[in-house]
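K.L.:
Swiss-Prot documents F14 to A as a published mutagenesis change and attaches the note 5.6-fold decrease in catalytic efficiency. In Swiss-Prot, the entry for mutagenesis R15 to A states: 7.7-fold decrease in catalytic efficiency. 71-fold decrease in catalytic efficiency; when associated with A-40. 166-fold decrease in catalytic efficiency; when associated with A-37. The structure shown retains the original residue. According to Swiss-Prot, the experimentally introduced change F37 to A is described as follows: 2.7-fold decrease in catalytic efficiency. 166-fold decrease in catalytic efficiency; when associated with A-15. For Y40 to A, Swiss-Prot lists a mutagenesis experiment annotated as follows: 2-fold decrease in catalytic efficiency. 71-fold decrease in catalytic efficiency; when associated with A-15. Experimental mutagenesis at this site is recorded by Swiss-Prot as N71 to A, annotated: 20-fold decrease in catalytic efficiency. 33-fold decrease in catalytic efficiency; when associated with L-73. For the published mutagenesis N71 to L, Swiss-Prot gives the following note: 1111-fold decrease in catalytic efficiency; when associated with V-73. Under the heading 2-succinylbenzoate binding site, Swiss-Prot lists N71, A72, T73, K95, D128, V129, N130, K201, citing experimental evidence as support. Among the sequence features in Swiss-Prot, the mutagenesis site T73 to A is noted as follows: 2-fold decrease in catalytic efficiency. Listed in Swiss-Prot is the mutagenesis experiment T73 to L, annotated as follows: 2-fold decrease in catalytic efficiency. 33-fold decrease in catalytic efficiency; when associated with A-71. Looking at Swiss-Prot, the entry for mutagenesis of T73 to V says: 1111-fold decrease in catalytic efficiency; when associated with L-71. Per Swiss-Prot, active site, proton donor is recorded for K97, and the stated evidence type is sequence analysis. Here Swiss-Prot notes a mutagenesis experiment, R126 to M, with the remark: 3-fold decrease in catalytic efficiency. If you look up Swiss-Prot, you'll see D128, E154, D177 marked as Mg(2+) binding site, on the strength of experimental evidence. The active site, proton acceptor feature in Swiss-Prot is assigned to K201. For V228 to L, Swiss-Prot lists a mutagenesis experiment annotated as follows: 3.3-fold decrease in catalytic efficiency. Listed in Swiss-Prot as a mutagenesis experiment, G252 to A is described as follows: 3.6-fold decrease in catalytic efficiency. Mutagenesis annotation in Swiss-Prot: G252 to T, described as 33-fold decrease in catalytic efficiency; the structure shown retains the original residue.
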Amino acid sequence: MTGRAFAIPLRTRFRGITVREGMLVRGAAGWGEFSPFAEYGPRECARWWAACYEAAELGWPAPVRDTVPVNATVPAVGPEEAARIVASSGCTTAKVKVAERGQSEANDVARVEAVRDALGPRGRVRIDVNGAWDVDTAVRMIRLLDRFELEYVEQPCATVDELAEVRRRVSVPIAADESIRRAEDPLRVRDAEAADVVVLKVQPLGGVRAALRLAEECGLPVVVSSAVETSVGLAAGVALAAALPELPYACGLATLRLLHADVCDDPLLPVHGVLPVRRVDVSEQRLAEVEIDPAAWQARLAAARAAWEQVEREPGP
């Protein structure tokens, strides 16, 4: 397999970053993406490598649907921009980032209100906190924001125990993201009755097949989301969503517009709120426009691959 590194600016700061970097790898089955965030060490990156290898060399399970419903993603922007993002998305569900650095509670309320107004009464609004609140703040803010009829609240607090306590104290469903994808034991969310919904992301979980196994073991409704990837990475998320037996919620896979560019001539963009289930091919010209020196990413990939091989050699529980 050969790899090529990329760096693509984001339109708006997202998860504290302004540029999305990674590596695209081509194998017998097609293209795979390896794009763990900068703070992740080799052991955490190992699962991202496994997902990339699966996409490039093994391919994905057969789909059970041809399209995947998706939500608009609204970063920490002002209310006017939030409304514009939703109106131009074609989606009837929106996920709104709240509790971001530099944003006040008043900013969050105004953003969620603007999204609700843009969607109308039949649209669905969910918020994503990325674990930023403590329990009491979470309970207070969820009750405050639920006047906009929240579909669910994603990762209001950082720990599983906190999620469980918040879930007991509010009526809005709770979704777990970081407590699944960054956990040594992702099933603890289920065992602690800490969530109503689980958010699964292909790269952090080690691939489509690994995520399907986790979904089956967990037994909770699943939302598939992206890790702010190019169309290559998004195609893996679409493959997971397409292979799930049930898909009760819109998925967080319409994130390509967060990037200033893509690597495909035919990018994975939603039409009328859905994404098609398909592989993508990388455009040589578009990749060349965002390509960077691969040395640092080759080193990260090699370390992740070595860590994955070590994990594979370890005895099971």
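Backbone N, Cα and C define each Cβ position, glycine as well.
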K.L.:
Check the Cα-Cα distances from N130 (2-succinylbenzoate binding site) to the mutagenesis positions F14, F37, Y40, T73 and tell me which is shortest.
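P.N.:
Its closest listed neighbour, by Cα, is F14.
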K.L.:
Which ones in the same chain are close to V129 (2-succinylbenzoate binding site), with CB under 8 Å and 6+ residues apart in sequence?
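P.N.:
V98, A99, A138, V153, E154, Q155, P156, C157 - these are the non-local Cβ neighbours of V129 (2-succinylbenzoate binding site), listed in sequence order.
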K.L.:
Using C-alpha atoms only, work out the spacing between D177 (Mg(2+) binding site) and T73 (mutagenesis position) and round it to an integer in Å.
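P.N.:
Just about 15 Å between their Cα atoms.
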K.L.:
Specify the nearest of the mutagenesis positions F37, Y40, G252 to T73 (mutagenesis position), where nearness means the distance between Cα atoms.
P.N.:
G252
K.L.:
Show me the subset of K95, K97, K201 whose Cα is within 10 Å of R126 (mutagenesis position); these are the recorded positions I mean.
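P.N.:
Passing the 10 Å Cα cut: K95, K97.
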K.L.:
Please compare the binding-site residues K95, K201 by how many other CB atoms fall within 10 Å of each one's CB, and tell me which has the fewest.
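P.N.:
Candidates: the binding-site residues K95, K201. Fewest Cβ atoms within 10 Å: K201.
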K.L.:
Give me the non-local Cβ neighbours of F37 (mutagenesis position): same chain, 6+ apart in sequence, Cβ-Cβ under 8 Å, ordered along the sequence.
P.N.:
R15, I17, A227
K.L.:
Given the recorded Mg(2+) site (D128, E154, D177), which additional residues of the same chain have their Cβ within 8 Å of the Cβ centre, ordered by sequence?
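P.N.:
In sequence order, the nearby non-listed residues are K95, R126, I127, V129, N130, V153, Q155, A175, E178, V199, S225.
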K.L.:
Could you check which of the recorded positions (F14, N71, A72, K95) sits closest to Y40 (mutagenesis position), going Cα to Cα?
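P.N.:
Closest recorded candidate to Y40 (mutagenesis position) by Cα: F14.
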